[in-house]
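Enquirer: Shown below is the structure under consideration.
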Amino acid sequence: MSYSKSTIYRRQGTEPNSHFRRTVEEKSQLSGTNEESLGGHTLSSNAFKNNSSSISPSSSAKDPREQRKRTFPLNDTHSSRARQHERPFRSRKSRRRKGKKAFSPRPGSPPSPSFYRSGSQKRARNLTTKDYFAKRSESSSSASVSPISPSANRNDSKRQASSFRRSPPSSVHMKPSAFNGRKVSRRPSSSPPPIPSIPHETTSSDTQKKSSVSSGFPENKHGKFHFHIPNERRSRFDQPPSKRMALTSTARESVPAPLPSPPSGPIYTYTYPKPAYEKIDQIGEGTYGKVYKAINTVTGDLVALKRIRLEQEKDGFPITTVREVKILQRLRHKNIVRLLEIMVEKSSVYMVFEYMDHDLTGVLLNSQLHFTPGNIKHLSKQIFEALAYLHHRGVLHRDIKGSNILLNNNGDLKFADFGLARFNTSSKSANYTNRVITLWFRPPELLLGETAYDTAVDIWSAGCIVMELFTGKPFFQGRDEISQLEVIYDMMGTPDVHSWPEVKNLPWYELLKPVEEKKSRFVETFKEILSPAAIDLCQKLLALNPFCRPSAHETLMHEYFTSESPPPEPAVILKNMQGSWHEWESKKRKSKR
């Protein structure tokens, strides 16, 4: 038994959308009178042609199922809702398809890209766009007056309600500006204008990927506004424009100015209309360089310029100067000279210090000046206060001598020249050099080759300075290391294993061991010159055994500073001295005589 193709389609439910291909006459011949359930009346098909409705009572009362069969034609496979609202046909296969439903555009709005991609265009290929929306407008107008049958589902009611939504305002196009000919639409006047920003260089990918943001409206989504931008092809690869793109009509067409070129010289350079410092006179000289008295041309303050020569340094910047700068930057004390700044020239480096009028050696070379016991006590106290601070910070000066102790006219004392200073590791395995400290102020352990020493070496040098204040001249004056040891042994006695057990372990002890033992004659020599407290203090400071020497803090607690009279008194007599007295200047004056 053979069936026609139309019959097979009807049985399988896959007949093409033939409703839109047949004319009205063919429909009436196949289905007869179109009956609509409108309160028990029938509506003839001619009523649509004459635009007038003829309502008559139903001629026969039959079974409801028979009436429904007569109401809808047998050769029409789509549902009553599809026929009533004249919407495109959806097959059973498409109904079972999962995912979002294809969007059906409402009257007055052109179809969106999703409409063309969903296949709805194929199902309505027999209709032009004008006819399609004409039928949609008729169906929507009829839906507003016709009752909704109980069989209507929620999706149908939502589609009807969506037809009454307000259409979005049309976009306002602008003239092409600085965006490579792109049409930029501005937002409606109701919304605040966006902040203009610097336009960026667009690429070919930016031109191809355009979105709804460029036209001033939100991005297309199913169930929301769908509109068409003339002369622009919308695609699913829409991307928002760059955040720096301006969306207002006030966008400037000018290209931003290029960045300025980097300067040819250093970025941070300080220049002055005149030299920052003017040299007045030379006040010192040594192996490192020269020291000048200078004036600050801006503030008028006196400073000391320590010039470091670099032309003779084959290995670069002197390590002693590096240590001095590093240590002075960490020290802040009233009895330590202050480093103001560092100035660099082509072949030299200047270290700028605060200016002090004298140094201790230059003052003691002046035969007309004599310190009182109160002045000596005040100066000695300042020496140990500075040492207590240095040792507390873990710094060994290692070059305490008269020329490195500065004085001003008010009697203030400050330590200077930290070129040989270093941080103390406080370790028994420390290995320092013993070629430090000027020979006259060098302790006996260094003269015997000790390399693991501590703060006791500075205490010995300070004891020599105190004795120099009492006597007015250096206390131990030797020609070399051997003669220096002999001078020390003559005054303080020779060391032995009982008084200094560690002396036998020193490298040069056996080599420089004295032939005969000598006893100390320090007390007998100074018992008529110094007070008992001063003798006791100096004898402890100049002990041969470094472990028997007191610390700087213990020295300040000695009765010489705490209870013995006279009390410490500032050396104001320095104000009566004419000019500045430094060691280099004092020796220069003597040579002229």
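Cβ atoms are placed via backbone N, Cα and C, with glycine included.
Unsubstituted: the structure retains its original residues.
Relevant sequence annotations retrieved from Swiss-Prot are reproduced here:
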- 277-561: domain 'Protein kinase' (DOMAIN)
- I283, G284, E285, G286, T287, Y288, G289, K290, V291, K306: ATP binding site (BINDING)
- K306 to R: No kinase activity. No interaction with ctk2/lsc1. Mislocalization of ctk2/lsc1 (MUTAGEN)
- D399: active site, proton acceptor (ACT_SITE)
Enquirer: May I ask for the distance between K306 (mutagenesis position) and E285 (ATP binding site), taken between their Cα atoms and rounded to an integer number of Å?
Expert: 9
Enquirer: Determine the minimum-neighbour residue: among I283, V291, listed as binding-site residues, which Cβ has the fewest other Cβ atoms within 10 angstroms?
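Expert: Sparsest of the binding-site residues I283, V291 by Cβ contacts within 10 Å: V291.
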Enquirer: Could you tell me which three-state DSSP class the residue listed as 'active site, proton acceptor' falls into?
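Expert: Going by the DSSP assignment, the residue listed as 'active site, proton acceptor' belongs to neither helix nor strand, so it counts as coil.
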Enquirer: I'd like the Cβ neighbour count for K306 (mutagenesis position), meaning other Cβ atoms within 10 Å of its Cβ, all protein chains included.
Expert: 24
Enquirer: Out of E285, D399, which of the recorded positions is least crowded by other Cβ atoms within 10 Å?
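Expert: Candidates: the recorded positions E285, D399. Fewest Cβ atoms within 10 Å: E285.
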Enquirer: Can you tell me how many other Cβ atoms are located within 10 Å of the Cβ belonging to G289 (ATP binding site)?
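Expert: There are 21 of them.
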